[in-house]
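Undergrad: Have a look at this one before I ask anything.
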Amino acid sequence: MTNLRKTHPLMKIVNSSFIDLPAPSNISSWWNFGSLLGVCLIIQILTGLFLAMHYTSDTMTAFSSVTHICRDVNYGWLIRYLHANGASMFFICLFLHVGRGLYYGSYMYLETWNIGVLLLFAVMATAFMGYVLPWGQMSFWGATVITNLLSAIPYIGSDLVEWIWGGFSVDKATLTRFFAFHFILPFIIAALAGVHLLFLHETGSNNPSGLSSDADKIPFHPYYTIKDILGVLLLILALTSLVLFSPDLLGDPDNYTPANPLNTPPHIKPEWYFLFAYAILRSIPNKLGGVLALVLSILILAVVPFLHTSKQRSMMFRPFSQCLFWILVADLLTLTWIGGQPVEHPFIIIGQLASILYFLLILVIMPITSLFENNLLKW
C-alpha cells in the first residue's frame, strides 16, 4: 500500500512542500529565515486576533482600550508586547532574508523574488497601519505625516489624501479603516507567501555556492525540519527575552501620550524598521522627489536581477562584490541611525551622502565591479 501522505490530496501538498522536498545539501543557516518569517506571521496573526477581541477602533476609546488590554485583560500585557515586538522580529528576519537573497543571487528566480518584493511592501503597509491603532501621539502624527506625502502626487494628490483620511484630517474614519485593513492584510500576506513558496518549489532552493545542486539533494525532513526548529527556538528565545525584560526598548515614549492634534511632538519619527527609508525621504529637499526616492528605495529591489552582470550567481567567490555588499549594509545602518536624528547639521549632509551612496552602490558600482571580476577571471 502506498503511503497515505503521498496519495491523499491534501497531505501530498504538505508532503511535497515540507517532507519529501528535495533540498540542496549545503544550504546554511541563512536559509532559515523563510520558515522564521512564517512563524512570525503566525505569531502576529494569533496575538493580533486576541488583541482585536478587546480593542475598539474609535478615536475616543482606542488609547484607553489598549490601556485596558495591558491592565485588566488576563495576560493582555503579554499579548500586546508580543505583537508589538513580534513586528520588530518580523522585520529583522525580513531584512536578513532579503540580504541573503542579494548576497547569494537568489533574485535570479524572478517570480519568487518579485512576489517577495510585493510581500515586503505588504508587510510595511500592515506595520504602518498597525502603528496608528494605539492612537498615541506618534501614532497620530506618524499617520498624518506619512499619508500627507501622497499630496505630492501631481493633480490628484490632495483629493487622494482626503479620500484616504475619509475627511479633512486624520480622524475616526481614518482609524476605523486602518484597523479594517490592518486586520485583513496579514491574511493576504499569508496567501502571497503561499504563492512565493509555490514559485520557489518550481525551481528548488538556491545554495551558497550559486551552482546547480541537482546532483546532490537531500530530503527536507528530517534534516531541515530539525534545523528550522532550532531557528524557531532561537527566535522565540529572542522575542520572549525582549518582551519580558525590555518590552519598550524599540518603542517611542511619545506613544504613551494620547493623540493630540493641537500638540506636535518635537521629533516625529516612525518605528526603527522604517528609519532607513525615512532618512532617504528627508534627505531630498523636494516633497515629490522625496516621495519618489522613498518608494524607489524599496522598489529598486525589483531591478536588481536585471543589474546582475557577473558570470557567477553567488558572491561566495567574489571578494570585491562582498566588500561592496557589506558597505551597503553599513550604509543602511547609517541611514537607520540618521532617520532617528533631528534635521540639523551634520545629520542632514550625512543622510544625503548615505542616500546617494545607497542608490549608487546598487545601480552603478556593484554591476561595474561584477564586470571587473569577470575580467579578472578572464571570462
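Just so you know, glycine gets a Cβ as well, placed from its N, Cα and C.
Quantities reported herein were computed from a predicted structural model and do not represent experimental measurements.
Straight out of Swiss-Prot:
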VARIANT   Leu82 to Phe  In strain: Isolate 95/8/19-1
BINDING   His83, His182  heme b b562 binding site
VARIANT   Ala84 to Val  In strain: Isolate #696
BINDING   His97, His196  heme b b566 binding site
BINDING   His201  ubiquinone binding site
Undergrad: Given the binding-site residues His97, His182, His196, His201, which one's Cα is the least distant from that of Leu82 (variant position)?
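TA: That would be His182, the closest of His97, His182, His196, His201 to Leu82 (variant position).
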Undergrad: Work through the variant positions one by one (Leu82, Ala84) and point out the residue whose CB has the fewest other CB atoms within 10 angstroms.
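TA: Among the variant positions Leu82, Ala84, the lowest count of other Cβ atoms within 10 Å belongs to Ala84.
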Undergrad: Tell me which of the recorded positions Ala84, His97, His196, His201 ends up closest to His182 (heme b b562 binding site) in space, Cα to Cα.
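TA: So, of the listed recorded positions, the one sitting closest to His182 (heme b b562 binding site) is Ala84.
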Undergrad: Applying a 10 Å Cβ distance cut-off over all chains shown, what neighbour count does His196 (heme b b566 binding site) have?
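TA: 21, counting other Cβ atoms within 10 Å of His196 (heme b b566 binding site).
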Undergrad: By a simple count, how many Cβ atoms lie within 10 Å of the Cβ of the residue listed as 'ubiquinone binding site', its own Cβ left out?
TA: 14
Undergrad: Quick one: pull the CA-CA distance for His196 (heme b b566 binding site) versus Ala84 (variant position), whole Å only.
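TA: It is 25 Å, counting Cα to Cα.
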Undergrad: State the count of C-beta atoms found within 10 angstroms of the C-beta of His97 (heme b b566 binding site), not counting that atom itself.
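TA: That number is 20.
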Undergrad: Compute the C-alpha separation of the residue listed as 'ubiquinone binding site' from His83 (heme b b562 binding site), stating it in Å without decimals.
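TA: Their Cα atoms are separated by 30 Å.
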Undergrad: Could you state the CA-to-CA distance between His97 (heme b b566 binding site) and Ala84 (variant position) to the nearest Å?
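TA: Cα-Cα, rounded: 20 Å.
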Undergrad: Let's check the environment of His182 (heme b b562 binding site): how many other CB atoms sit within 10 Å of its CB?
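TA: I count 21 other Cβ atoms within 10 Å of it.
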Undergrad: For Leu82 (variant position), just give me the three-state DSSP call.
TA: helix
